[in-house]
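**Q** Residues or ranges marked as Mg(2+) 2 binding site by Swiss-Prot on the basis of experimental evidence: Asp90. For Asp90, the entry in Swiss-Prot reads Mg(2+) 1 binding site, with the evidence type experimental evidence. Positions annotated as Mg(2+) 3 binding site by Swiss-Prot: Asn219, Ser223, Glu227. Under the heading (2E,6E)-farnesyl diphosphate binding site, Swiss-Prot lists Arg314, Tyr315, citing experimental evidence as support. Here Swiss-Prot describes Glu227 to Gln as a published mutagenesis experiment; the accompanying note says: Abolishes catalytic activity.
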Amino acid sequence: MKKPNGTNGASSSLEPPPSTFQPLCHPLVEEVSKEVDGYFLQHWNFPNEKARKKFVAAGFSRVTCLYFPKALDDRIHFACRLLTVLFLIDDLLEYMSFEEGSAYNEKLIPISRGDVLPDRSIPVEYIIYDLWESMRAHDREMADEILEPVFLFMRAQTDRTRARPMGLGGYLEYRERDVGKELLAALMRFSMGLKLSPSELQRVREIDANCSKHLSVVNDIYSYEKELYTSKTAHSEGGILCTSVQILAQEADVTAEAAKRVLFVMCREWELRHQLLVARLSAEGLETPGLAAYVEGLEYQMSGNELWSQTTLRYSVVVD
């Protein structure tokens, strides 16, 4: 088995600029990872043992515990299960056309709502159905608030925008949907039991958008080699290369490695902007205790996403 340079989506020579953000992980990470991984190993149709090992090595529950380190102990497993199944579906979509992927996701939407019963012989259907039913049983109001953000994310995954030429600004706007920022925000609120009013959420829209850029670009930096490999081996539509690394490299006429270094500096600027926007919110007397917890949660999403992206084997490229 050959493992080329650039595993974890970035060459070993890439040294990120220092960050003032410090990641935090949920204290139940080991327990919940074992529980959730065990569930999917039992129920998901992995094609072979190699795929099962790759799934465990990706650490989907770990990234969820880094995203939501202050989730309530009795809710973190819901978040882990939801992000895990969405990651697994995302992998399947790479080998489908946009039309096939859209049909696949659209079939899951009414099942998620509970409007249609699942086919119990199809794991993805009953996993999705059972998960949403259990989340609604725990907190129907907050679970229902996650539905539309999840559907927005699922539809962005198969949006033909991915195949169109985009500048960096247009790309970041698209990725706000594709990276699932609204989904992550709603799932964070659910996992923390954090109820915010529409007016409170309106006050942090700019902070949300800023966080989305950071999440998207950090993922792009570390997943570039994996995405490049996928673009050559997966479906021509589902596996299309759509990344800020490629866009900046082409627009600025620099190498992919140079583009990564520039993008990392931008990420640090977005961190500074996050701090400035949060300080302004407080100075204007608009920060409630709920919003203070929310914007702190966004900071943990950014730092946690970066730590996971640096270390996950999901972004490794392994060639047999």
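Yeah, the Cβs are placed from backbone N, Cα and C, and that goes for glycine too.
So, quick note: what you're seeing has the original residues, none of the substitutions.
The structure displayed is predicted, hence computed values, not measured ones.
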**Q** Which is it, of Asp90, Glu227: the one of these recorded positions whose Cβ has the most other Cβ atoms within 10 Å?
**A** Glu227
**Q** Tally every other Cβ atom lying within 10 Å of the Cβ atom of Tyr315 ((2E,6E)-farnesyl diphosphate binding site).
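**A** 23, counting other Cβ atoms within 10 Å of Tyr315 ((2E,6E)-farnesyl diphosphate binding site).
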**Q** So which recorded positions are near Tyr315 ((2E,6E)-farnesyl diphosphate binding site), with CA atoms within 10 Å, out of Asp90, Asn219, Ser223, Glu227?
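**A** Near Tyr315 ((2E,6E)-farnesyl diphosphate binding site), where near means Cα within 10 Å, the recorded positions are Asn219, Ser223, Glu227.
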**Q** So for Arg314 ((2E,6E)-farnesyl diphosphate binding site), how many other CB atoms are inside 10 Å of its CB?
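**A** Taking all protein chains shown, Arg314 ((2E,6E)-farnesyl diphosphate binding site) has 21 Cβ neighbours within 10 Å.
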**Q** Between the Cα atoms of Asn219 (Mg(2+) 3 binding site) and Glu227 (mutagenesis position), what distance do you get, rounded to the nearest Å?
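**A** Cα of Asn219 (Mg(2+) 3 binding site) to Cα of Glu227 (mutagenesis position) measures 10 Å after rounding.
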**Q** Distance between Arg314 ((2E,6E)-farnesyl diphosphate binding site) and Asp90 (Mg(2+) 2 binding site) at the Cα atoms, whole Å?
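**A** Between the Cα atoms of Arg314 ((2E,6E)-farnesyl diphosphate binding site) and Asp90 (Mg(2+) 2 binding site), the distance comes to 12 Å.
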**Q** Determine the Cβ neighbour count for Ser223 (Mg(2+) 3 binding site): the number of other Cβ atoms within 10 Å of its Cβ.
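**A** Excluding its own Cβ, Ser223 (Mg(2+) 3 binding site) sees 22 Cβ atoms within 10 Å.
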**Q** About how far apart, in whole Å, are the alpha carbons (Cα) of Asp90 (Mg(2+) 2 binding site) and Glu227 (mutagenesis position)?
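**A** Between the alpha carbons of Asp90 (Mg(2+) 2 binding site) and Glu227 (mutagenesis position) there are 12 Å.
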**Q** For Asn219 (Mg(2+) 3 binding site), what is the tally of other C-beta atoms lying within 10 angstroms of its C-beta?
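**A** I get 22 for this one.
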